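If you check Swiss-Prot, you get these features:
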| type | residues | note |
| --- | --- | --- |
| MUTAGEN | Asp36 to Ala | Abolishes CDAN1 interaction |
| MUTAGEN | Asp37 to Ala | Abolishes CDAN1 interaction |
| MUTAGEN | Ser169 to Ala | No apparent effect on ASF1B phosphorylation by TLK2. Reduced phosphorylation of ASF1B by TLK2 when associated with A-198 |
| MUTAGEN | Ser198 to Ala | Reduced phosphorylation of ASF1B by TLK2 when associated with A-169 |
Amino acid sequence: MAKVSVLNVAVLENPSPFHSPFRFEISFECSEALADDLEWKIIYVGSAESEEFDQILDSVLVGPVPAGRHMFVFQADAPNPSLIPETDAVGVTVVLITCTYHGQEFIRVGYYVNNEYLNPELRENPPMKPDFSQLQRNILASNPRVTRFHINWDNNMDRLEAIETQDPSLGCGLPLNCTPIKGLGLPGCIPGLLPENSMDCI
């Protein structure tokens, strides 16, 4: 049984300009005191084509953690535009929040992110080289995808199997303007960015 349960993730200041920091308010509960730190990360998926474009925006150690409910605001700088392929700068991608204990990842919360120009002229005729100063970032806060992993909480043994679950308590916000694939609830423009068997929150 997991010793840590994530109760809620609230996306703050959304939508916002591309260069604005990411801010998430994370609430979690420990069923018993943890002797060591939890490591939280925010990861920006720069391209669906390769993990080499993933950017770890920030990581923070929280602990030792006493039993009970806890809440903190996790802020990370925007991704480095120079590390994002120009063809992937505008459109839909993913931001991930992960947490590990003893180096074992036990939860991953993924959000679709839509980067688009607000200026109608730029939207109609986008520049060849993306102008990140004109992009707005909109996180699909209402539809997080939550993946939980069985881990060994007492030592550093290998992580056990992963399970995909839905958690209706996580997230609320504005939807993206992206056409879903019928029956899947997945934006048609980005199949495969998140696991096919992960579940939408209702």
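Every residue gets a Cβ built from N, Cα and C, even glycine.
Other Cβ atoms within 10 Å of the Cβ of Asp36 (mutagenesis position), summed over all protein chains shown, number 11. Over all protein chains present, the Cβ of Asp37 (mutagenesis position) has 15 other Cβ atoms lying within 10 Å.
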